[in-house]
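Participant: Next up is a structure, given as structure tokens.
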Amino acid sequence: MPVKRSLKLDGLLEENSFDPSKITRKKSVITYSPTTGTCQMSLFASPTSSEEQKHRNGLSNEKRKKLNHPSLTESKESTTKDNDEFMMLLSKVEKLSEEIMEIMQNLSSIQALEGSRELENLIGISCASHFLKREMQKTKELMTKVNKQKLFEKSTGLPHKASRHLDSYEFLKAILN
């Protein structure tokens, strides 16, 4: 037997069913990030005006200015000042490291009184003192190497890169002259 099917759409169609208030529209694609697919939370999160975009991408848009700043000419003076400041900070760290070692010893004695390893696991008392001493020694060695290299460059008049490419004869000749 044939089955008769009919769609009763007359009740569903109304005259105002196509009003803009009833049609749900998708959000603008512009508000979504192409990399993450997430919606932008704030309108002020990234610059939207072209002037702000120019300032933000100035270097990448090949609008580079020549770098004749006075700060670049003073870079040699600032490196010596930075080196001196670094050495002063290093000496402060050495002094403070001794205090830290004393505090760690006190904590380890407290740990011995407690009889548990929870304090050691929490703070890491057992190996921290060795690491601190080792790092301080490495930093000192590196700073002395840097200072020796700078003194060598000043005495020979050769830049560091040029001294790398010399063979032993040219190196000795440069030192003697």
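Residue numbering: from 1, along the chain as shown.
Note that Cβ sites are derived from N, Cα and C of the backbone, with glycine treated the same way.
Quick paste from Swiss-Prot:
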MUTAGEN   L9 to A  Decreased interaction with nuclear receptors
MUTAGEN   S28 to A  Loss of repressor function
MUTAGEN   L89 to R  Abolishes dimerization, but not interactions with nuclear receptors; when associated with R-96
MUTAGEN   L96 to R  Abolishes dimerization, but not interactions with nuclear receptors; when associated with R-89
Participant: L96 (mutagenesis position) has how many other Cβ neighbours within 10 Å of its own Cβ?
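Facilitator: Its Cβ shell of radius 10 Å holds 10 other Cβ atoms.
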Participant: Count the other Cβ atoms sitting within 10 Å of the Cβ of L89 (mutagenesis position), across every protein chain shown.
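Facilitator: There are 10 of them.
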Participant: Rounded to a whole angstrom, what is the C-alpha distance between L96 (mutagenesis position) and L89 (mutagenesis position)?
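Facilitator: Computed Cα spacing between L96 (mutagenesis position) and L89 (mutagenesis position) is 10 Å.
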